[in-house]
Amino acid sequence: MPSKFSSKYVDTEAISNDDDNPFATAKSYYSKDTDLSTRVSAGRPRTLSTSMEASAAPTIPELKNLRRRGSLDEHKQPRKFLVDVDKTLNALLESEDTDRNMQITIEDTGPKVVSLGSASSGGYRLYELRGTYQLSNLLQELTLAKDYGRRYILLDERRLNENPVNRLSRLIKGTFWDALTRRIDASVLDVICRDTKDRSGSHVNRIYVPKAEQEMYEYYVRAAKERPYLNLQVEYLPEEITPEWVRDVNDKPGLLALAMEKYQDDEGNTHLRGVPFVVPGGRFNELYGWDSYFESLGLLVDDRVDLAKGMVENFIFEITYYGKILNANRTYYLLRSQPPFLTDMALRVYERIKNEEGSLDFLHRAFSATIKEYHTVWTATPRLDPKTGLSRYRPGGLGIPPETEASHFEHLLRPYMEKYHMTLEEFTHAYNYQQIHEPALDEYFVHDRAVRESGHDTTYRLEKVCADLATVDLNSLLYKYETDISHVILEYFDDKFVLPNGTIETSAIWDRRARARRAAMEKYLWSEADSMWYDYNTKLETKSTYESATAFWALWAGVATPRQAAKFVDVSLPKFEVAGGIVAGTKRSLGKVGLDNPSRQWDYPNGWSPQQILAWYGLIRYGYEEETRRLVYRWLYTITKSFVDFNGIVVEKYDLTRPVDPHRVEAEYGNQGVNIKGVAREGFGWVNASYEVGLTFCNSHMRRALGACTTPDVFFAGIKEESLPAFENLSIHKN
């Protein structure tokens, strides 16, 4: 490490901030108000120090024979360090980041010790920081301080050795949610219009607005004129959106408008602004379907009701004008939805705002939109299977999905390219415009689009069969729609729910629909012999044998009888439970992985937040508290372990069988959140949510064990003789 240096003369007593919050957000902690370079005192010299070896300290003759390990002295008050940001950051990376990836992890082979000068000694007395966790936290703090333009900082020791459970939860609540928040209006159009999936080669930004939203259209036209550098085109959507129109507009793709609200500025003028929403990860700018539901669960835990409500409002807007909750709000997604969760989402938000003015109107609008989507999307052709009465993921569309990489389907298409003596571009155009007819290829893309609508892209469970499957996940969700709608009509609208077109809905009809779906699911999806819920192939009229964690959704929705739940927990739960939580599918169902059978991200051994959360709520709904806590601890341990050992990362999914590095997932899409530089800035939406939701299931014993990174097996062995208190204050909708 470099030796100590003299820099500014800083009066450390004058800037002492013992009363300041050491766990404030980075934006607050590294604000200009705490900038040491603005607090210079000419009267008394002090020194700032970078991290350094103790032997490099200046020699004082009178003390040269005294050797004290000041860094190991006991102390009652938390220390504060005076730090030169750039020099300490560079020295830290040089010494500790041995693989040069801008992270400090357990895989780096540096000494794992640095020394910092204390503020109370003016940077003279050095104290050691040891271990991966403290050093990676130091790297994160220095990176953030540099982001905020800080040259020198007064860094509280408590910020470096903070309990990792508290630190991660604090970051999610105070930093990650804000970093993932977007809105669509003039203030952010230059960022929000960017589309990493746009293959058209055009440099034109486009936004498409519903025909009925004239004020919104004029707003964006005005914004385009005021900001010519945006190169923004504002287009009206046609009244009727057809597969042909969606195909044709792939040559000029664009963003789809979302809800806006009116507000008054300080001068009393009225303006429009976008209703905010949360995106799945840092590289996204769109409102996604089922990601938003799980994010809302975490947002509500963290009292970010405004964002959860905003996403419901945006979904109402989408159903009103685009006919469905979209995969995401881009033109190429106009025919594709995602797993529907709107009733539960709206009810949870309503519970938090029910005493506010307009809350009942909010609930009415949300459920009116849900009923429209239910009838026109999920129980209509082509998604409804008339014989079973069950529904399938089966979106419309023509040609090859345009949002994929240009080469994504090249291996599949090459035989056809050779057959017709065409290049990839030539064949793609001819096929998309039905100049070439290949029934086998048509069927492939019907299933491919269905897999994408399911949200489970990709998995061997759904590959080449998805559009024919009445899946347990979709039908559990629709059962939940039916029971929620029945409950809301009866409890909140006196059993008379008037739709915008004047139609009156009663609870009885929705109750009958729910009972009919439950009977059909028991007949076609439930296996008494296997104690398992399976998908049903409506074309072959046979049950699938793939064991998927979506079976837990039947418990979450309340489809299962108590007897079925008991059999499922006794026989099937052990097939999914591994060291890190619930795997997406069982090892038996995956089969042998090889060159011709590569790993898929929604298969064993990977685990995803949606499957964990729905399993927790499903199990606790039927009274399985011990099993719920066990699964919660496993999943939170997986996230916490990666966070502690790998520089604070929070990733999209985890390999639940890897005890050391579960964030490393070997699958076709990689893993978002792995390649951070210095600090994780937003985590991943539904993983953030799963952590916050999971902590609501934890008692103090579990939190302490997680903070100490106690492995699940050790923790469970320690509590085998001990009874844990019952769950309290869990929000579980059992309608």
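The backbone N, Cα and C atoms fix where each Cβ goes, glycine too.
At each noted position, the model has the original residue.
Here is what Swiss-Prot records for this protein:
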MUTAGEN   Ser6 to Ala  Abolishes activation during osmotic stress and thermal stress. Increases cellular trehalose level during osmotic stress but not thermal stress. Does not affect binding to tps1
MUTAGEN   Ser41 to Ala  Decreases activation during osmotic stress and thermal stress. Increases cellular trehalose level during osmotic stress but not thermal stress. Does not affect binding to tps1
MUTAGEN   Ser51 to Ala  Abolishes activation during osmotic stress and thermal stress. Increases cellular trehalose level during osmotic stress but not thermal stress. Does not affect binding to tps1
MUTAGEN   Ser71 to Ala or Asp  Abolishes activation and increases cellular trehalose level during osmotic stress and thermal stress. Does not affect binding to tps1
MUTAGEN   Asp97 to Leu  Abolishes calcium binding. Abolishes activation and increases cellular trehalose level during osmotic stress and thermal stress
BINDING   Asp97, Asp99, Asn101, Gln103, Asp108  Ca(2+) binding site
MUTAGEN   Arg100 to Leu  Decreases calcium binding. Decreases activation and increases cellular trehalose level during osmotic stress and thermal stress. Does not affect binding to tps1
MUTAGEN   Asp108 to Leu  Abolishes calcium binding. Abolishes activation and increases cellular trehalose level during osmotic stress and thermal stress. Does not affect binding to tps1
BINDING   Arg283, Trp290, Asp291, Asn327, Arg336, Ser337, Gln338, Gly455  substrate binding site
ACT_SITE  Asp457  active site, proton donor/acceptor
ACT_SITE  Glu652  active site, proton donor/acceptor
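Features as recorded by Swiss-Prot, highlighted on the structure.
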residue	record	CB count, 10 Å
Asp97	mutagenesis position	20
Arg100	mutagenesis position	9
Asn101	Ca(2+) binding site	16
Gln103	Ca(2+) binding site	25
Arg283	substrate binding site	10
Asp291	substrate binding site	25
Asn327	substrate binding site	24
Arg336	substrate binding site	22
Gly455	substrate binding site	19
Asp457	active site, proton donor/acceptor	19
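In this structure, Trp290 (substrate binding site) is part of a helix by DSSP.
In this view, Glu652 (active site, proton donor/acceptor) is surrounded by 23 other Cβ atoms within 10 Å of its Cβ, with every protein chain counted. Distance from the CA of Asp99 (Ca(2+) binding site) to the CA of Glu652 (active site, proton donor/acceptor) is 23 Å. In space, Asp108 is the closest of the recorded positions Asp108, Arg283, Asn327 to Asn101 (Ca(2+) binding site), judged by Cα positions. Note: the Ca(2+) site is recorded as Asp97, Asp99, Asn101, Gln103, Asp108; in the same chain, Glu96, Thr98, Arg100, Met102, Ile104, Thr105, Glu107, Asn647 also have Cβ atoms within 8 Å of that site's Cβ centroid. Closest in space to Asp108 (mutagenesis position), of the recorded positions given as Asp99, Arg100, Asp291, Ser337, Asp457, is Asp99, taking the CA atom of each residue. Close to Ser337 (substrate binding site) in the fold, though at least 6 residues off in sequence, lie Gly289, Lys324, Ile325, Leu326, Asn327, Glu373, Val377, Pro395, Glu453, each with a CB less than 8 Å from its CB. Distance noted between the C-alpha atoms of Asp291 (substrate binding site) and Asp457 (active site, proton donor/acceptor) is 14 Å.
DSSP classifies Glu652 (active site, proton donor/acceptor) as coil under the three-state reduction. Taking the Cβ of Asp108 (mutagenesis position) as centre and 10 Å as the limit, one finds 20 other Cβ atoms among all the protein chains shown.
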